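Notes to accompany the following structure.
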Amino acid sequence: MQPQRLGPRAGMGPFCLGCSHRKCYSPIRNLISQETFKFHFKNLGYAKGRKDTFLCYEVTRKDCDSPVSLHHGVFKNKDNIHAEICFLYWFHDKVLKVLSPREEFKITWYMSWSPCFECAEQIVRFLATHHNLSLDIFSSRLYNVQDPETQQNLCRLVQEGAQVAAMDLYEFKKCWKKFVDNGGRRFRPWKRLLTNFRYQDSKLQEILRPCYISVPSSSSSTLSNICLTKGLPETRFWVEGRRMDPLSEEEFYSQFYNQRVKHLCYYHRMKPYLCYQLEQFNGQAPLKGCLLSEKGKQHAEILFLDKIRSMELSQVTITCYLTWSPCPNCAWQLAAFKRDRPDLILHIYTSRLYFHWKRPFQKGLCSLWQSGILVDVMDLPQFTDCWTNFVNPKRPFWPWKGLEIISRRTQRRLRRIKESWGLQDLVNDFGNLQLGPPMS
């Protein structure tokens, strides 16, 4: 299928954009009509008659370690210039020229079409020129992605630090709420929205997968030192060793979010991550890693056990941060692993409890406690530590609203499970043990 969109434009100016003295393009408006949104943002496989590109944008600035919204609005292609380029000209003139170059900005785009290969190239050059920007691009539909040049430049976007993803229900709802003259009405998903999202998402994953393979020339790219994980936009390879790509901030906030998810569709976005830090008693630097279970394959906990077994370690302390508590099978395998290694100290923190009301899952948690594994719920100190070690040590963690309240509720729920199985005293005994290397 060949999408319908304006053809390539000629005569783009030099970079930095805006220094070319082109006329400044302005947003068409802050809000678009419901009819325009439903027609142009519908994530169809074949989008007949949709030649225009709409770009809804939000610009935030970091102020005293907190994000502050500066601008939001809507661009549309104009004078044969695509919406993305119109935005970049506008952003240069209205933001970069006005505010200090030391300011840090986050830009979020919600687009009816993903960038064409020429726009993607221009965006890459713009990001390379301005290192104080971060850019997230969510697209309703993929434009001409069968073209090798388009695929290559989408990859270059990711390699330059942009986040590129397909719009899911969460993004459609957010876009509807902020950029549509909705008259107070809630967003009503159209038929096959989620099905079409999964198709667009899988195509994008396939295109971007090579972007995330990063093996240093001095490292061996064997299966033993490559861990598979996913992120936004999904699949990524991380290399264990001195240099490890961190989780993106967007990934962390969406995947470790500890509050109750009201809509079933959002559960498809909640992935089972396992971040671990291994500290040895011989003074060596801690080892870190992040794992994610693939659908239909081994869970992250099993990948973690295989990794630790291959190291043949004895006296170590391991801290794990999980987005979901282990399933019964993973719990029993973790428990068996711990019983075979009494000198190993394993502490598991989980953001959310997985099927905690079902007896087999409760029994799995009990097997962890009975084996001597410490299982607890992530609270603000753990979220902060996870952020520092696996996301961005240079930026402070900004807690979401209600984080500590929800953590305490989840802790009470976990405590009730312990009490219902008569394990509270046992867990308290483990908590009072002196954990550490033998005293000389």
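Glycine too: its Cβ is placed from the backbone N, Cα and C atoms.
Remember, predicted model here, so these are calculated numbers, not experimental data.
In the three-state DSSP classification, Glu84 (mutagenesis position) falls within a helix. All protein chains shown were included, and the count of other CB atoms within 10 Å of the CB of Glu84 (mutagenesis position) stands at 25. The active site, proton donor annotation in Swiss-Prot covers Glu84, and the record cites similarity to another entry as its basis.
Annotation comment: Swiss-Prot describes His82, Cys116, Cys119, His299, Cys327, Cys330 as Zn(2+) binding site, evidence class similarity to another entry. In the shown protein chains, 18 other C-beta atoms lie within 10 A of the C-beta of Cys327 (Zn(2+) binding site).
Confidence for the domain 'CMP/dCMP-type deaminase 1' (49-165), expressed as mean pLDDT, is 87. The domain 'CMP/dCMP-type deaminase 1' annotation in Swiss-Prot covers 49-165.
The domain 'CMP/dCMP-type deaminase 2' annotation in Swiss-Prot covers 249-368.
The note that Swiss-Prot attaches to the published mutagenesis Glu84 to Ala is: Decrease in cytidine deaminase and antiviral activity; when associated with A-301.
Under its mutagenesis annotations, Swiss-Prot gives Glu301 to Ala the following note: Decrease in cytidine deaminase and antiviral activity; when associated with A-84. Glu301 (mutagenesis position): 25 other CB atoms within 10 A of its CB, across all protein chains.
Here Swiss-Prot notes a natural variant, Gly45 to Arg, with the remark: In cell lines L1.2 and 3T3. Its Cβ taken as reference, Gly45 (variant position) is surrounded by 12 other Cβ atoms within 10 Å in the chains shown.
One entry in Swiss-Prot concerns the natural variant Arg192 to Lys. Its note says: In cell lines L1.2 and 3T3. Arg192 (variant position) counts 14 other C-beta atoms within 10 Å of its own C-beta, drawing on all protein chains shown. Under DSSP, Arg192 (variant position) is assigned to coil, being neither helix nor strand in the three-state scheme.
Here the residue is the original one, while Swiss-Prot reports the natural variant Arg269 to Gly with the comment In cell line L1.2.
In the three-state DSSP assignment, the secondary structure recorded for Arg415 (variant position) is helix. One natural variant catalogued in Swiss-Prot, Arg415 to Cys, is accompanied by this note: In cell lines MDTF and 3T3.
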Counting other Cβ atoms within 10 Å of each Cβ, which of the recorded positions His82, Arg415 scores lowest?
Arg415
Cα of His82 (Zn(2+) binding site) to Cα of Arg415 (variant position): how many Å, rounded?
56
Return the residues near His299 (Zn(2+) binding site) by Cβ distance under 8 Å, restricted to its own chain and a separation of at least 6 in sequence.
Pro272, Ser293, Pro326, Cys327, Asn329, Cys330
Report the nearest neighbour of Glu301 (mutagenesis position) in space among the recorded positions Gly45, Glu84, Cys116, Arg192, Arg415, comparing Cα positions.
Arg415
At a 10 Å cut-off from the C-beta of Cys330 (Zn(2+) binding site), count the other C-beta atoms across all protein chains.
25
Protein Cβ atoms within 10 Å of Cys119 (Zn(2+) binding site), excluding its own:
26
